[in-house]
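Chemist: Pasting in a structure now, in C-alpha coordinates, and then I'll have a few things to ask.
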Amino acid sequence: MSKSRAEAAAGAPGIILRYLQEQNRPYSAQDVFGNLQKEHGLGKAAVVKALDQLAQEGKIKEKTYGKQKIYFADQNQFDTVSDADLHGLDASIVALTAKVQSLQQSCRHMEAELKELTSALTTPEMQKEIQELKKECAQYTERLKNIKAATNHVTPEEKEKVYRDRQKYCKEWRKRKRMTTELCDAILEGYPKSKKQFFEEVGIETDEDHNVLLPDP
(Lines of atoms letter the chains of each structure in order from A and count residues from 1; the text may use other names and numbers.)
(Lines give C-alpha, C1' and ligand atoms only; values in the text may rest on other atoms or scores of the structure.)
Protein backbone atom coordinates (compact mmCIF):
# COMPACT_ATOMS: atom_id res chain seq x y z
CA MET A 1 0.00 0.00 0.00
CA SER A 2 1.41 3.39 -0.97
CA LYS A 3 2.00 6.08 1.65
CA SER A 4 -0.84 8.27 0.39
CA ARG A 5 -3.26 5.33 0.33
CA ALA A 6 -2.15 4.33 3.85
CA GLU A 7 -2.72 7.88 5.11
CA ALA A 8 -6.16 7.92 3.52
CA ALA A 9 -7.04 4.59 5.14
CA ALA A 10 -5.89 5.84 8.55
CA GLY A 11 -8.14 8.88 8.29
CA ALA A 12 -11.07 6.93 6.85
CA PRO A 13 -13.06 6.53 10.12
CA GLY A 14 -13.09 10.28 10.79
CA ILE A 15 -13.95 11.14 7.19
CA ILE A 16 -16.76 8.60 7.02
CA LEU A 17 -18.18 9.55 10.43
CA ARG A 18 -18.40 13.22 9.43
CA TYR A 19 -19.95 12.28 6.10
CA LEU A 20 -22.68 10.12 7.66
CA GLN A 21 -23.46 12.79 10.25
CA GLU A 22 -23.68 15.54 7.64
CA GLN A 23 -25.84 13.53 5.25
CA ASN A 24 -27.89 11.82 7.99
CA ARG A 25 -29.25 9.13 5.71
CA PRO A 26 -28.54 5.40 5.29
CA TYR A 27 -25.78 4.19 2.97
CA SER A 28 -24.29 0.86 1.98
CA ALA A 29 -20.51 0.40 1.99
CA GLN A 30 -20.58 0.63 -1.82
CA ASP A 31 -22.46 3.95 -1.63
CA VAL A 32 -19.94 5.42 0.82
CA PHE A 33 -17.02 4.19 -1.29
CA GLY A 34 -18.52 5.63 -4.49
CA ASN A 35 -19.25 9.00 -2.88
CA LEU A 36 -15.90 9.49 -1.11
CA GLN A 37 -13.37 7.62 -3.24
CA LYS A 38 -12.73 10.40 -5.76
CA GLU A 39 -12.39 13.23 -3.24
CA HIS A 40 -10.49 11.39 -0.50
CA GLY A 41 -8.85 8.49 -2.37
CA LEU A 42 -10.37 5.84 -0.09
CA GLY A 43 -10.15 2.21 -1.17
CA LYS A 44 -13.11 -0.17 -0.89
CA ALA A 45 -11.42 -2.29 1.79
CA ALA A 46 -10.57 0.80 3.87
CA VAL A 47 -14.20 1.98 3.69
CA VAL A 48 -15.60 -1.39 4.78
CA LYS A 49 -13.07 -1.64 7.63
CA ALA A 50 -13.81 1.91 8.82
CA LEU A 51 -17.59 1.34 8.76
CA ASP A 52 -17.26 -1.88 10.78
CA GLN A 53 -14.96 -0.11 13.26
CA LEU A 54 -17.35 2.82 13.71
CA ALA A 55 -20.29 0.45 14.19
CA GLN A 56 -18.40 -1.61 16.79
CA GLU A 57 -17.46 1.58 18.65
CA GLY A 58 -21.12 2.64 18.67
CA LYS A 59 -20.45 5.83 16.74
CA ILE A 60 -22.78 4.80 13.91
CA LYS A 61 -25.59 2.26 13.53
CA GLU A 62 -25.80 -0.64 11.14
CA LYS A 63 -28.69 -2.75 9.90
CA THR A 64 -28.48 -5.95 7.90
CA TYR A 65 -30.96 -6.54 5.09
CA GLY A 66 -30.36 -9.95 3.56
CA LYS A 67 -26.71 -9.99 2.52
CA GLN A 68 -26.28 -6.22 2.60
CA LYS A 69 -25.40 -3.96 5.52
CA ILE A 70 -26.73 -0.42 5.76
CA TYR A 71 -24.94 2.21 7.86
CA PHE A 72 -26.29 5.51 9.23
CA ALA A 73 -25.54 8.10 11.91
CA ASP A 74 -26.66 7.47 15.49
CA GLN A 75 -29.89 9.48 15.77
CA ASN A 76 -29.43 9.96 19.53
CA GLN A 77 -26.70 12.53 18.87
CA PHE A 78 -29.12 14.87 17.11
CA ASP A 79 -31.41 17.33 18.90
CA THR A 80 -35.06 16.37 19.18
CA VAL A 81 -37.16 18.21 16.62
CA SER A 82 -40.48 19.61 17.84
CA ASP A 83 -43.73 19.56 15.89
CA ALA A 84 -43.43 23.32 15.43
CA ASP A 85 -39.98 22.88 13.90
CA LEU A 86 -41.32 20.20 11.57
CA HIS A 87 -44.20 22.44 10.50
CA GLY A 88 -41.72 25.23 9.89
CA LEU A 89 -39.58 22.96 7.75
CA ASP A 90 -42.65 21.81 5.82
CA ALA A 91 -43.59 25.42 5.15
CA SER A 92 -40.06 26.18 3.99
CA ILE A 93 -40.13 23.17 1.68
CA VAL A 94 -43.43 24.30 0.16
CA ALA A 95 -42.11 27.85 -0.36
CA LEU A 96 -38.83 26.63 -1.87
CA THR A 97 -40.67 24.18 -4.12
CA ALA A 98 -42.88 26.98 -5.42
CA LYS A 99 -39.78 29.13 -5.99
CA VAL A 100 -38.05 26.33 -7.87
CA GLN A 101 -41.12 25.80 -10.08
CA SER A 102 -41.28 29.53 -10.80
CA LEU A 103 -37.58 29.61 -11.71
CA GLN A 104 -37.97 26.54 -13.90
CA GLN A 105 -40.85 28.21 -15.73
CA SER A 106 -38.77 31.37 -16.20
CA CYS A 107 -35.91 29.26 -17.54
CA ARG A 108 -38.25 27.60 -20.05
CA HIS A 109 -39.49 31.00 -21.23
CA MET A 110 -35.94 32.30 -21.59
CA GLU A 111 -34.82 29.15 -23.41
CA ALA A 112 -37.73 29.51 -25.84
CA GLU A 113 -36.89 33.19 -26.37
CA LEU A 114 -33.20 32.37 -26.88
CA LYS A 115 -34.08 29.67 -29.39
CA GLU A 116 -36.24 32.13 -31.30
CA LEU A 117 -33.53 34.79 -31.28
CA THR A 118 -30.76 32.42 -32.38
CA SER A 119 -32.90 31.09 -35.24
CA ALA A 120 -33.77 34.60 -36.47
CA LEU A 121 -31.89 36.43 -39.19
CA THR A 122 -28.85 38.50 -38.27
CA THR A 123 -28.90 42.26 -38.86
CA PRO A 124 -26.85 42.06 -42.11
CA GLU A 125 -29.08 39.21 -43.32
CA MET A 126 -32.21 41.24 -42.54
CA GLN A 127 -30.81 44.27 -44.36
CA LYS A 128 -30.02 42.17 -47.42
CA GLU A 129 -33.44 40.52 -47.32
CA ILE A 130 -35.17 43.90 -47.02
CA GLN A 131 -33.31 45.25 -50.05
CA GLU A 132 -34.20 42.17 -52.09
CA LEU A 133 -37.85 42.41 -51.09
CA LYS A 134 -37.95 46.11 -51.92
CA LYS A 135 -36.49 45.34 -55.34
CA GLU A 136 -39.04 42.59 -55.94
CA CYS A 137 -41.89 44.81 -54.75
CA ALA A 138 -40.78 47.59 -57.10
CA GLN A 139 -40.68 45.15 -60.00
CA TYR A 140 -44.12 43.77 -59.27
CA THR A 141 -45.54 47.24 -58.69
CA GLU A 142 -44.27 48.35 -62.08
CA ARG A 143 -45.58 45.20 -63.69
CA LEU A 144 -48.97 45.64 -62.05
CA LYS A 145 -49.07 49.27 -63.16
CA ASN A 146 -48.41 48.24 -66.76
CA ILE A 147 -50.98 45.49 -66.57
CA LYS A 148 -53.64 47.85 -65.24
CA ALA A 149 -52.86 50.31 -68.02
CA ALA A 150 -53.20 47.65 -70.71
CA THR A 151 -55.94 45.32 -69.58
CA ASN A 152 -56.79 44.35 -73.17
CA HIS A 153 -53.46 42.49 -73.40
CA VAL A 154 -53.86 40.54 -70.16
CA THR A 155 -55.96 37.43 -69.76
CA PRO A 156 -58.12 37.01 -66.63
CA GLU A 157 -55.88 34.13 -65.57
CA GLU A 158 -52.75 36.28 -65.80
CA LYS A 159 -54.42 39.10 -63.93
CA GLU A 160 -55.55 36.71 -61.19
CA LYS A 161 -52.02 35.30 -60.91
CA VAL A 162 -50.56 38.77 -60.52
CA TYR A 163 -53.02 39.66 -57.79
CA ARG A 164 -52.32 36.36 -56.01
CA ASP A 165 -48.59 37.04 -56.21
CA ARG A 166 -49.17 40.52 -54.86
CA GLN A 167 -51.12 39.15 -51.90
CA LYS A 168 -48.42 36.53 -51.31
CA TYR A 169 -45.58 39.05 -51.23
CA CYS A 170 -47.54 41.55 -49.15
CA LYS A 171 -48.25 38.78 -46.66
CA GLU A 172 -44.55 37.86 -46.58
CA TRP A 173 -43.71 41.57 -46.19
CA ARG A 174 -45.96 41.83 -43.14
CA LYS A 175 -44.56 38.60 -41.70
CA ARG A 176 -40.93 39.65 -42.06
CA LYS A 177 -41.66 43.14 -40.79
CA ARG A 178 -43.32 41.64 -37.70
CA MET A 179 -40.39 39.25 -37.14
CA THR A 180 -37.93 42.12 -37.49
CA THR A 181 -39.92 44.28 -35.07
CA GLU A 182 -40.12 41.48 -32.48
CA LEU A 183 -36.41 40.74 -32.79
CA CYS A 184 -35.49 44.42 -32.40
CA ASP A 185 -37.81 44.75 -29.38
CA ALA A 186 -36.14 41.72 -27.76
CA ILE A 187 -32.69 43.21 -28.34
CA LEU A 188 -33.76 46.63 -27.07
CA GLU A 189 -34.83 45.14 -23.72
CA GLY A 190 -31.15 44.91 -22.78
CA TYR A 191 -29.89 47.81 -24.92
CA PRO A 192 -28.85 50.88 -22.93
CA LYS A 193 -29.71 53.44 -25.61
CA SER A 194 -32.85 54.47 -27.46
CA LYS A 195 -34.44 52.60 -30.34
CA LYS A 196 -33.47 55.39 -32.75
CA GLN A 197 -29.82 55.24 -31.65
CA PHE A 198 -29.82 51.44 -32.02
CA PHE A 199 -31.16 51.67 -35.58
CA GLU A 200 -28.56 54.30 -36.46
CA GLU A 201 -25.68 52.22 -35.03
CA VAL A 202 -26.57 49.00 -36.87
CA GLY A 203 -27.78 50.79 -40.02
CA ILE A 204 -31.44 49.73 -39.99
CA GLU A 205 -33.75 51.73 -42.25
CA THR A 206 -37.48 51.34 -41.75
CA ASP A 207 -40.35 51.64 -44.22
CA GLU A 208 -41.33 54.84 -42.47
CA ASP A 209 -37.89 56.34 -43.08
CA HIS A 210 -38.58 56.15 -46.82
CA ASN A 211 -42.31 56.95 -46.59
CA VAL A 212 -43.12 53.43 -47.75
CA LEU A 213 -46.58 52.19 -46.83
CA LEU A 214 -47.51 48.53 -46.66
CA PRO A 215 -50.19 47.95 -49.33
CA ASP A 216 -53.68 47.00 -48.22
CA PRO A 217 -54.44 43.27 -48.30
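Cβ from N, Cα, C; glycine included.
Features from Swiss-Prot:
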MUTAGEN   GLU136 to Pro  Alters PSMC3/MND1 formation
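Distances, neighbours, how buried they are, the whole picture for these features please.
Modeler: Cβ-based neighbour count (10 Å, all protein chains) for GLU136 (mutagenesis position) stands at 14.
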Chemist: Under DSSP, is GLU136 (mutagenesis position) part of a helix or a strand, or is it coil?
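Modeler: Where GLU136 (mutagenesis position) sits, the three-state DSSP reduction gives helix.
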